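The mutagenesis experiment Cys4 to Ala is recorded by Swiss-Prot, whose note states: Decreased transposon silencing but no effect on nuclear localization or interaction with piwi. Annotation comment: Swiss-Prot describes Cys4, His10, His20, Cys24 as Zn(2+) 1 binding site. Annotation of the published mutagenesis Cys24 to Ala in Swiss-Prot: Decreased transposon silencing but no effect on nuclear localization or interaction with piwi; the original residue is retained in the structure shown. In Swiss-Prot, the entry for mutagenesis Cys37 to Ala states: Decreased transposon silencing but no effect on nuclear localization or interaction with piwi. The structure shown retains the original residue. As annotated by Swiss-Prot, Zn(2+) 2 binding site applies to Cys37, His43, His53, Cys57.
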Amino acid sequence: MVYCPYNKEHKMLRKKLQQHILKCRVIYKDTVELMVCPFNSSHLIPEPQFFQHTQSCEDRNIIVHYQTSAPAVLSEDTRHAKIESEENWDDDESVPDYDPQVYCSRANIVREPNGLFPAQRRAFIEQEKRRHFGEDYEEEKKPRKAKARADLRPTPYEHRRPYSRRQ
(Lines of atoms letter the chains of each structure in order from A; the text may use other names.)
(Lines give C-alpha, C1' and ligand atoms only; values in the text may rest on other atoms or scores of the structure.)
Protein backbone atom coordinates (compact mmCIF):
# COMPACT_ATOMS: atom_id res chain seq x y z
CA MET A 1 0.00 0.00 0.00
CA VAL A 2 1.20 3.52 -0.82
CA TYR A 3 0.12 6.96 0.25
CA CYS A 4 -0.96 9.84 -1.95
CA PRO A 5 1.68 12.62 -2.14
CA TYR A 6 -1.06 15.27 -2.04
CA ASN A 7 -2.97 13.94 0.97
CA LYS A 8 -1.39 11.36 3.31
CA GLU A 9 -4.83 10.15 4.37
CA HIS A 10 -5.34 8.65 0.89
CA LYS A 11 -4.03 5.09 0.92
CA MET A 12 -4.19 2.81 -2.15
CA LEU A 13 -2.55 -0.04 -4.02
CA ARG A 14 0.60 0.82 -5.97
CA LYS A 15 -1.06 -0.03 -9.29
CA LYS A 16 -3.80 2.54 -8.60
CA LEU A 17 -1.39 5.36 -7.67
CA GLN A 18 -1.01 6.95 -11.14
CA GLN A 19 -4.75 7.09 -11.65
CA HIS A 20 -5.24 8.57 -8.19
CA ILE A 21 -2.50 11.19 -8.71
CA LEU A 22 -4.30 12.51 -11.78
CA LYS A 23 -7.47 13.06 -9.74
CA CYS A 24 -5.71 14.62 -6.74
CA ARG A 25 -3.61 16.90 -8.95
CA VAL A 26 -6.80 18.57 -10.16
CA ILE A 27 -8.24 18.88 -6.65
CA TYR A 28 -5.06 20.20 -4.96
CA LYS A 29 -3.58 22.20 -7.86
CA ASP A 30 -3.84 25.54 -6.00
CA THR A 31 -2.87 24.39 -2.51
CA VAL A 32 0.06 21.96 -2.93
CA GLU A 33 3.06 22.55 -5.25
CA LEU A 34 4.82 19.27 -6.05
CA MET A 35 7.55 18.59 -8.60
CA VAL A 36 7.71 15.46 -10.74
CA CYS A 37 10.77 13.23 -10.40
CA PRO A 38 12.67 12.90 -13.73
CA PHE A 39 13.24 9.17 -13.10
CA ASN A 40 9.71 8.12 -12.10
CA SER A 41 6.60 10.16 -12.83
CA SER A 42 4.75 8.70 -9.85
CA HIS A 43 7.24 10.39 -7.50
CA LEU A 44 5.85 13.82 -6.59
CA ILE A 45 8.13 15.75 -4.24
CA PRO A 46 7.87 19.16 -2.56
CA GLU A 47 10.32 21.66 -4.04
CA PRO A 48 12.67 21.93 -0.99
CA GLN A 49 13.26 18.16 -1.01
CA PHE A 50 13.48 17.79 -4.79
CA PHE A 51 17.29 18.01 -5.13
CA GLN A 52 17.84 15.49 -2.34
CA HIS A 53 15.32 13.12 -3.94
CA THR A 54 16.99 13.29 -7.37
CA GLN A 55 20.29 12.29 -5.74
CA SER A 56 18.81 9.35 -3.81
CA CYS A 57 15.90 8.17 -5.98
CA GLU A 58 15.84 4.38 -6.27
CA ASP A 59 14.90 4.61 -9.97
CA ARG A 60 17.98 6.74 -10.65
CA ASN A 61 20.14 3.61 -10.53
CA ILE A 62 18.74 2.47 -13.88
CA ILE A 63 19.89 5.67 -15.60
CA VAL A 64 23.25 5.76 -13.79
CA HIS A 65 23.95 2.14 -14.70
CA TYR A 66 23.19 2.89 -18.35
CA GLN A 67 25.42 6.00 -18.38
CA THR A 68 28.39 4.33 -16.70
CA SER A 69 28.32 1.01 -18.53
CA ALA A 70 30.71 0.49 -21.41
CA PRO A 71 29.25 0.49 -24.91
CA ALA A 72 28.62 -2.90 -26.45
CA VAL A 73 31.48 -4.14 -28.60
CA LEU A 74 30.77 -6.19 -31.70
CA SER A 75 33.01 -9.19 -32.06
CA GLU A 76 34.51 -10.18 -35.40
CA ASP A 77 32.03 -13.04 -35.68
CA THR A 78 29.05 -10.69 -35.89
CA ARG A 79 30.53 -8.29 -38.44
CA HIS A 80 29.86 -9.06 -42.08
CA ALA A 81 31.92 -8.08 -45.06
CA LYS A 82 30.12 -5.98 -47.63
CA ILE A 83 28.97 -8.08 -50.56
CA GLU A 84 29.28 -6.44 -53.96
CA SER A 85 26.81 -7.45 -56.64
CA GLU A 86 27.48 -7.54 -60.36
CA GLU A 87 23.91 -6.83 -61.41
CA ASN A 88 21.72 -3.86 -60.60
CA TRP A 89 18.03 -4.29 -61.28
CA ASP A 90 17.49 -0.53 -61.25
CA ASP A 91 19.64 -0.16 -64.37
CA ASP A 92 17.59 -2.70 -66.35
CA GLU A 93 15.05 -0.63 -68.31
CA SER A 94 13.77 -3.37 -70.61
CA VAL A 95 11.28 -4.66 -68.04
CA PRO A 96 8.01 -2.67 -67.79
CA ASP A 97 6.64 -1.65 -64.42
CA TYR A 98 4.03 -3.83 -62.76
CA ASP A 99 0.51 -2.59 -63.36
CA PRO A 100 -2.10 -4.43 -61.27
CA GLN A 101 -4.98 -3.29 -63.51
CA VAL A 102 -3.33 -4.79 -66.59
CA TYR A 103 -2.57 -8.02 -64.73
CA CYS A 104 -6.15 -8.35 -63.44
CA SER A 105 -7.61 -7.73 -66.88
CA ARG A 106 -5.54 -10.59 -68.36
CA ALA A 107 -5.66 -13.11 -65.49
CA ASN A 108 -8.63 -15.28 -64.59
CA ILE A 109 -9.58 -13.13 -61.59
CA VAL A 110 -13.05 -12.05 -60.57
CA ARG A 111 -13.03 -8.28 -60.12
CA GLU A 112 -15.61 -6.27 -58.20
CA PRO A 113 -17.04 -3.00 -59.59
CA ASN A 114 -16.52 -1.00 -56.41
CA GLY A 115 -17.12 2.74 -56.48
CA LEU A 116 -18.85 2.91 -59.85
CA PHE A 117 -22.12 4.48 -60.81
CA PRO A 118 -24.95 2.05 -61.69
CA ALA A 119 -24.55 2.48 -65.47
CA GLN A 120 -20.78 2.03 -65.21
CA ARG A 121 -21.33 -0.98 -62.95
CA ARG A 122 -23.60 -2.67 -65.52
CA ALA A 123 -21.08 -2.00 -68.31
CA PHE A 124 -18.23 -3.32 -66.15
CA ILE A 125 -20.12 -6.52 -65.29
CA GLU A 126 -20.98 -7.04 -68.96
CA GLN A 127 -17.34 -6.52 -69.94
CA GLU A 128 -16.20 -8.98 -67.26
CA LYS A 129 -18.66 -11.62 -68.50
CA ARG A 130 -17.31 -11.22 -72.04
CA ARG A 131 -13.74 -11.47 -70.71
CA HIS A 132 -14.47 -14.68 -68.77
CA PHE A 133 -16.76 -16.46 -71.24
CA GLY A 134 -15.17 -15.27 -74.48
CA GLU A 135 -16.21 -12.91 -77.24
CA ASP A 136 -19.05 -15.17 -78.39
CA TYR A 137 -20.88 -14.52 -75.12
CA GLU A 138 -24.32 -13.11 -75.78
CA GLU A 139 -26.04 -10.95 -73.26
CA GLU A 140 -29.01 -12.68 -71.73
CA LYS A 141 -32.02 -10.44 -71.70
CA LYS A 142 -34.03 -10.75 -68.55
CA PRO A 143 -37.71 -11.26 -69.34
CA ARG A 144 -39.85 -8.48 -68.00
CA LYS A 145 -42.31 -9.44 -65.37
CA ALA A 146 -45.86 -9.60 -66.65
CA LYS A 147 -48.28 -7.52 -64.70
CA ALA A 148 -50.46 -9.51 -62.39
CA ARG A 149 -54.24 -9.46 -62.83
CA ALA A 150 -54.54 -7.58 -59.57
CA ASP A 151 -52.44 -4.78 -61.06
CA LEU A 152 -54.73 -4.50 -64.08
CA ARG A 153 -57.95 -4.11 -62.04
CA PRO A 154 -58.86 -0.58 -61.04
CA THR A 155 -58.72 0.29 -57.40
CA PRO A 156 -61.85 1.56 -55.64
CA TYR A 157 -60.34 5.01 -55.40
CA GLU A 158 -59.94 5.42 -59.17
CA HIS A 159 -63.72 5.22 -59.88
CA ARG A 160 -64.85 7.78 -57.35
CA ARG A 161 -66.09 11.03 -58.58
CA PRO A 162 -64.58 14.18 -57.27
CA TYR A 163 -66.05 15.42 -54.03
CA SER A 164 -68.98 17.74 -54.54
CA ARG A 165 -70.81 19.81 -51.95
CA ARG A 166 -74.36 18.99 -51.12
CA GLN A 167 -76.85 21.72 -51.74
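The backbone N, Cα and C atoms fix where each Cβ goes, and this holds for glycine too.
Heads up, this one's the original sequence, none of the swaps are in it.
Shown on the structure are the features that Swiss-Prot records.
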residue	record	Cβ within 10 Å
Cys4	mutagenesis position	17
His10	Zn(2+) 1 binding site	15
His20	Zn(2+) 1 binding site	19
Cys24	mutagenesis position	17
Cys37	mutagenesis position	17
His43	Zn(2+) 2 binding site	19
His53	Zn(2+) 2 binding site	17
Cys57	Zn(2+) 2 binding site	17
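In terms of Cα distance, the recorded positions that sit within 10 Å of His43 (Zn(2+) 2 binding site) are Cys37, chosen from His10, His20, Cys24, Cys37.
For the pair formed by Cys4 (mutagenesis position) and His53 (Zn(2+) 2 binding site), distance between Cα atoms is given as 17 Å, rounded to the nearest Å. Comparing His53 (Zn(2+) 2 binding site) with Cys37 (mutagenesis position), their Cα atoms are 8 Å apart once rounded.
Of all the recorded positions given, namely His10, His20, Cys24, Cys57, those whose Cα is no farther than the 10 Å limit from the Cα of Cys37 (mutagenesis position) are Cys57. A separation of roughly 10 Å, to the nearest angstrom, links the Cα atoms of Cys24 (mutagenesis position) and His10 (Zn(2+) 1 binding site). Cα spacing between His10 (Zn(2+) 1 binding site) and Cys57 (Zn(2+) 2 binding site): 22 Å, rounded to the nearest whole number.
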